[in-house]
Amino acid sequence: MSEPQRLFFAIDLPAEIREQIIHWRATHFPPEAGRPVAADNLHLTLAFLGEVSAEKEKALSLLAGRIRQPGFTLTLDDAGQWLRSRVVWLGMRQPPRGLIQLANMLRSQAARSGCFQSNRPFHPHITLLRDASEAVTIPPPGFNWSYAVTEFTLYASSFARGRTRYTPLKRWALTQ
């Protein structure tokens, strides 16, 4: 029997937007601001599942495959910091309804399948920096990245040789 894996559902960023965000982050945040999230690990988490058995992963994948949700456009136009969790994030002022619906469906399915789900409201974001123990200056509004979201992904998270790696396991297309 295989070992449980640490899993989550997420939305990827297109490579060109990921590169622009990395450049923007390097321009606006000094190295001491926090530990930058690796470019390949930038994503928007929809539902964190925790440690999941192969059997539960299969069941969650079947449920995810039944979702019929239209695609939507994400506009990343907001940033902030959560001091308690020591995170600097990039997000959106007005999350699209489709994003909220997709996250709610996945979180609800996860909870019904026995995966703990936080009772805190969903705050869609992309983590830019971790271990940001001091308050940082957030760049003024004016940045804006938009892209069409056409799929979501199930990821496995692993830690080896001092690095976190997110491996895509399966993708599902959103309807047109």
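Placement of Cβ uses the backbone N, Cα and C atoms for every residue, glycine included.
Feature annotations, reproduced from Swiss-Prot:
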- His43 to Ala: Lack of CPDase activity (MUTAGEN)
- His43: active site, proton donor (ACT_SITE)
- Thr45 to Ala: Lack of CPDase activity (MUTAGEN)
- Phe48 to Ala: Decreases CPDase activity (MUTAGEN)
- His125 to Ala: Lack of CPDase activity (MUTAGEN)
- His125: active site, proton acceptor (ACT_SITE)
- Thr127 to Ala: Does not affect CPDase activity (MUTAGEN)
Same chain, 6+ residues apart, C-beta under 8 Å of the C-beta of His43 (mutagenesis position), given in sequence order:
Ala10, Ile11, Asp12, Leu13, Ile126, Thr153, Tyr155, Tyr166
For His125 (mutagenesis position), the number of other Cβ atoms found within 10 Å of its own Cβ:
20
Among Thr45, Thr127 [mutagenesis positions], residue with fewest other Cβ within 10 Å:
Thr45
I need the CA-to-CA distance for Thr45 (mutagenesis position) versus Thr127 (mutagenesis position), whole Å please.
9
To the nearest whole angstrom, state the Cα distance for the pair His125 (mutagenesis position) and Phe48 (mutagenesis position).
13
Pairwise CA distance, Phe48 (mutagenesis position) versus Thr127 (mutagenesis position), rounded so that it is a whole Å:
14
